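Report on one structure; see the data block that follows.
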Amino acid sequence: MKMLNKLAGYLLPIMVLLNVAPCLGQVVASNETLYQVVKEVKPGGLVQIADGTYKDVQLIVSNSGKSGLPITIKALNPGKVFFTGDAKVELRGEHLILEGIWFKDGNRAIQAWKSHGPGLVAIYGSYNRITACVFDCFDEANSAYITTSLTEDGKVPQHCRIDHCSFTDKITFDQVINLNNTARAIKDGSVGGPAMYHRVDHCFFSNPQKPGNAGGGIRIGYYRNDIGRCLVDSNLFMRQDSEAEIITSKSQENVYYGNTYLNCQGTMNFRHGDHQVAINNFYIGNDQRFGYGGMFVWGSRHVIACNYFELSETIKSRGNAALYLNPGAMASEHALAFDMLIANNAFINVNGYAIHFNPLDERRKEYCAANRLKFETPHQLMLKGNLFFKDKPYVYPFFKDDYFIAGKNSWTGNVALGVEKGIPVNISANRSAYKPVKIKDIQPIEGIALDLNALISKGITGKPLSWDEVRPYWLKEMPGTYALTARLSADRAAKFKAVIKRNKEH
């Protein structure tokens with residue numbers, strides 16, 4: 001009996017250790033060990049990467065976790081694990097989490113990468129998550145930083161999340177994030193890709209301006225018949241200047257909620273795809289160094305509600321406004337903006353028009369004439385409970401409406417104070433009487449758990465986001481220089497010039 005008790009005394013710690021060890025995960029310290037471990041890891045497994053620089057890491061994860069038992073691959077000490085050189089990550093399994101990695105000092109083969117291809121991190125499987133990672137001026141190869149990409153047999157990843165990541169000083173072409181459900185734009189009128197149901201939240205974007213249509217912060221889908229159903233919320237775009245489109249939303253039924261756009265030289269665009277929602281976003285320009293933007297809207301059946309616009313300068317090339325409503329032909333490449341709700345928004349001291357009802361109209365007329373399409377101006381607009389206010393000596397009236405479009409639309413419960421309206425519509429000048437209107441007929445977006453009617457009826461809530469509210473939990477200071485200075489460092493500026501020159505030559 002004494003022998004058995006003694007044996008049990010030895011075995012018990014060993015059994016405890018065996019049971020606890022899987023919870024602690026495996027710690028890897030080389031590329032080769034990382035590759036081997038991810039081939040063997042099971043659902044619920046944890047792979048921790050030791051501090052260090054992992055040059056030329058080619059991490060391809062094909063194993064899958066399960067609902068409630070994801071496979072997690074993370075930095076042992078977030079911020080002290082660097083993926084550099086000819087790096088790439090492919091998440092081909094499902095229920096995978098990548099956490100706490102810093103992507104920097106890359107040198108991928110320029111010829112091997114291209115815009116609209118897989119990203120530096122390419123997500124091929126569903127239910128995957130990228131969290132608390134940093135992407136800072138990675139290299140000179142044109143690609144997105146993160147993509148959801150179709151598999152070789154055309155399967156579309158769904159229900160993925162990108163959160164609490166920082167994307168700074170990107171000097172290459174293509175968007176920062178591309179969410180794809182087709183391989184290319186489908187323009188024959190047929191239904192595009194299936195719904196994606198992704199979420200991008202609590203991320204930070206700040207990237208320098210590039211020539212042409214070079215790739216903004218986020219693209220969702222390719223064309224108007226794709227179904228997005230993605231939620232983009234609680235992100236901070238601070239000098240996200242890559243191109244004229246901060247976000248290019250090219251699919252249906254996406255929701256943009258609670259984001260902050262600070263000093264961005266572009267607009268948040270409903271570019272293709274009807275029935276999209278923008279609620280409680282903040283569009284702010286607080287200096288006069290550049291022209292800053294709000295929203296540019298194409299398409300129909302949108303909801304634009306409870307957004308706050310305060311722009312110290314506006315974008316001359318687009319028509320100097322906070323909200324642009326596109327004229328043109330219905331359901332075309334430059335689709336007419338019509339049949340939508342614009343409610344409970346605040347336009348405060350916009351150094352431009354609050355709403356431009358016919359931006360770029362001459363260009364749109366030329367396009368319609370060349371393609372034998374009917375040119376129309378925005379109509380069937382329901383403008384309810386909006387506040388227009390100026391107490392600064394800006395020269396613009398509230399509205400730019402060269403065709404008196406406003407007369408074709410519905411105006412209810414709006415208040416305008418401070419300057420001329422610019423159009424002969426009945427809007428109250430009694431600010432004390434202002435209150436948000438109640439909304440009750442907006443249908444929810446499938447797969448997005450937001451009560452749209454309740455959110456809109458509250459009016460604008462909260463305040464603009466700050467760096468501390470979106471940053472990776474382990475990162476105290478903003479990477480790079482562009483966010484705070486609107487300039488790249490000298491060495492990054494030189495690399496940027498080389499990228500632009502190379503792109504022109506090819």
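Placement of Cβ uses the backbone N, Cα and C atoms for every residue, glycine included.
Per Swiss-Prot, the feature active site maps to Lys250 (among others). Annotation note: Lys250 (mutagenesis position) sits in a strand segment as assigned by DSSP.
Per Swiss-Prot, active site is recorded for His272 (among others). Other Cβ atoms within 10 Å of the Cβ of His272 (mutagenesis position) number 27 in total over all chains.
Feature annotation from Swiss-Prot assigns active site to Glu333 (among others). Following the DSSP three-state reduction, the secondary structure of Glu333 (mutagenesis position) is coil.
According to Swiss-Prot, the mutagenesis experiment Lys250 to Ala carries the annotation: Complete loss of activity. Around the Cβ of Lys250 (mutagenesis position), 24 further Cβ atoms fall within 10 Å across all displayed protein chains.
Under the DSSP three-state reduction, His272 (mutagenesis position) is assigned to strand. Under its mutagenesis annotations, Swiss-Prot gives His272 to Ala the following note: Partial loss of activity.
One mutagenesis experiment named in Swiss-Prot is Glu333 to Ala, and its note says Partial loss of activity. Long-range Cβ proximity for Glu333 (mutagenesis position), meaning a same-chain Cβ under 8 A and a gap of 6 or more residues, is found for Tyr367.
The annotation that Swiss-Prot gives for the mutagenesis experiment Arg363 to Ala reads: No effect. Annotation for Arg363 (mutagenesis position): no spatial neighbours, criterion Cβ-Cβ under 8 Å with sequence separation of six or more. Classification of Arg363 (mutagenesis position) by DSSP places it within a helix.
The annotation that Swiss-Prot gives for the mutagenesis experiment Arg364 to Ala reads: Partial loss of activity and altered product profile. Take the CB of Arg364 (mutagenesis position) and look out to 10 A: across all protein chains shown you find 22 other CB atoms.
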Rounded distance in angstrom between the Cα atoms of Lys250 (mutagenesis position) and His272 (mutagenesis position): 4
